[in-house]
Amino acid sequence: MNDHEVDVLVVGAGLGGLSTAMFLARQGVRVLVVERRPGLSPYPRAAGQNPRTMELLRIGGVADEVVRADDIRGTQGDFVIRLAESVRGEILRTVSESFDDMVAATEPCTPAGWAMLSQDKLEPILLAQARKHGGAIRFGTRLLSFRQHDDDAGAGVTARLAGPDGEYDLRAGYLVGADGNRSLVRESLGIGRYGHGTLTHMVGVIFDADLSGIMEPGTTGWYYLHHPEFKGTFGPTDRPDRHTLFVEYDPDEGERPEDFTPQRCVELIGLALDAPEVKPELVDIQGWEMAARIAERWREGRVFLAGDAAKVTPPTGGMSGNAAVADGFDLAWKLAAVLQGQAGAGLLDTYEDERKVAAELVVAEALAIYAQRMAPHMAEVWDKSVGYPETLLGFRYRSSAVLATDDDPARVENPLTPSGRPGFRGPHVLVSRHGERLSTVDLFGDGWTLLAGELGADWVAAAEAVSAELGVPVRAYRVGAGLTDPESAVSERYGIGKAGASLVRPDGIVAWRTDEAAADAAQTLEGVLRRVLDR
């Protein structure tokens with residue numbers, strides 16, 4: 001890789017930035033990440049990977065490694081979610097009795113499961129995979145400024161960077177600002193934000209302690225604490241003896257993070273556990289703001305926003321880090337398609353069209369969960385929730401990269417009864433291929449996928465011809481010809497009948513479908529791909 005020229009420059013090595021880099025590198029794109037810190041964050045922060053994220057990480061080739069590294073599920077027992085006065089005190093409400101409750105809600109919708117890996121364990125996996133495929137990272141390197149241009153050398157972005165050896169310019173085709181809530185990239189572009197704003201202020205305490213005598217045997221979990229002296233949360237990390245306590249404070253009452261001295265934090269831990277005899281070893285104490293904000297624009301020319309730079313999500317529901325991974329995947333497959341000549345630049349407009357609306361769903365759901373579990377006075381946000389499974393797996397994309405055939409304004413559908421309509425995830429159907437049992441979802445990724453009904457041989461032939469003509473990878477499968485559908489569910493759930501076909505994007509989203517044969521299938525399919533790829 002040229003030290004001063006790359007295809008894509010990513011600013012920020014959090015989940016959004018590293019996901020973008022990993023998915024780009026896997027597609028052969030020259031990508032560089034710059035991170036102002038000397039290394040990745042050592043703190044747990046966001047934890048948990050939902051099934052949609054695991055679907056994407058399967059495509060990225062790291063899902064199995066994530067599951068193997070999941071120490072919370074692997075060694076710390078079952079996972080409960082409760083509202084309580086304290087960990088050993090009165091239980092006010094049980095949200096989930098077991099990890100199996102969460103699995104049961106989504107298992108019929110996807111072949112991917114859940115994982116509970118914390119951010120400090122996931123980020124090194126993403127970075128290693130990015131490096132394996134040629135991606136690079138420069139720690140201790142700050143973005144100072146950038147400018148977009150279209151000159152004799154072509155269109156691009158020139159970034160001024162400051163690294164260990166001084167300042168220098170780096171030229172990139174595109175720049176991705178994944179530099180967090182206080183994004184320099186976003187602020188430099190003058191992009192405002194909207195949303196609920198600040199919800200509360202919290203102090204996070206990470207501590208080590210043996211709580212085997214405190215927790216229920218064979219159980220760990222997340223506790224929303226409504227203690228007479230404070231309100232906050234308690235939860236585990238990947239390390240069995242490392243835990244987190246988050247306590248709310250009120251600046252309007254003169255409270256400050258500095259008030260949470262080590263002695264005070266030890267007292268609060270004792271109250272949270274209802275176990276003053278515990279002697280915790282404090283690892284870190286940090287103040288932070290819980291907020292809900294979404295950037296008004298996610299793209300400005302050749303510059304994009306991803307992760308917390310694009311939206312700040314309350315941590316309730318564990319969706320913030322997952323949304324960052326989804327941002328990275330969406331942006332990566334579209335940038336790669338444009339850079340490799342498979343798509344026109346108009347495809348990049350669909351990043352904001354799709355991910356911004358998805359962010360609104362995620363933020364609304366996280367707000368509703370926060371209100372239900374921590375702030376009942378915020379009942380007005382409850383009705384903005386569309387449901388947790390619907391937010392994760394039933395969302396709908398609307399953009400020029402989706403050729404919808406209906407005018408249904410609904411933003412989501414029940415993922416337990418998927419429609420297979422354009423804009424939604426391709427439904428999970430168990431099939432067999434070459435004697436191997438798998439899901440239709442396992443067929444997606446690393447290019448486009450066409451699923452044809454039993455009488456859809458012409459669509460399969462068309463996919464092969466159009467793929468060669470346009471230089472766009474399209475893998476085609478036909479029910480009854482190498483793809484066995486024992487429940488006869490593919491045609492129904494994908495809405496393609498016996499003679500039709502469904503075209504699925506690299507991210508598993510249905511781009512187009514028909515339930516009929518075509519007089520000239522190749523011409524029809526080529527027209528579809530040209531439209532969705534802005535060719």
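Even glycines carry a Cβ here, placed using N, Cα and C.
What Swiss-Prot lists as FAD binding site is L15, G16, E35, Q119, L143, D308. E35 (FAD binding site) carries a strand DSSP state (E or B). Non-local neighbourhood of E35 (FAD binding site): G12, A13, G17, I137, R138, F139, G140, T141, each in the same chain, at least six residues away, with C-beta under 8 Å from its C-beta.
Among the mutagenesis entries in Swiss-Prot is Y224 to F, noted as: Loss of hydroxylase activity. Cβ contacts within 10 Å of Y224 (mutagenesis position), excluding its own Cβ and spanning all protein chains shown: 22.
What Swiss-Prot lists as active site, proton acceptor is Y224, and the listing cites experimental evidence.
When other Cβ atoms within 10 Å of the Cβ of G317 (aklavinone binding site) are tallied across all protein chains shown, the result is 22. Taken from Swiss-Prot, the feature aklavinone binding site applies to G317, supported by experimental evidence.
Swiss-Prot gives this note for the published mutagenesis R373 to Q: Hydroxylase activity similar as the wild-type enzyme. Secondary structure at R373 (mutagenesis position), as computed by DSSP, is helix.
One mutagenesis experiment catalogued in Swiss-Prot, R373 to A, is accompanied by this note: Hydroxylase activity similar as the wild-type enzyme. Listed in sequence order, L83, V95, Y224, T316 are the same-chain residues six or more apart from R373 (mutagenesis position) with CB atoms under 8 A from its CB.
The mutagenesis experiment R373 to M is recorded by Swiss-Prot, whose note states: Hydroxylase activity similar as the wild-type enzyme.
The Cβ of D308 (FAD binding site) has G14, G16, A178, G180, N181, S183, S320, A324 as same-chain neighbours under 8 Å, each 6 or more residues away in sequence.
One residue stands out among the binding-site residues L15, L143 for having the most other Cβ atoms within 10 Å of its Cβ: L15. Counting other C-beta atoms within 10 Å of each candidate's C-beta, the binding-site residues G16, Q119 are led by G16. The two recorded residues, L143 (FAD binding site) and G317 (aklavinone binding site), show a Cα separation of 32 Å.
The two recorded residues L15 (FAD binding site) and G317 (aklavinone binding site) have their Cα atoms spaced 17 Å from each other. Put simply, G317 (aklavinone binding site) is 15 Å from Q119 (FAD binding site) when counted between their Cα atoms.
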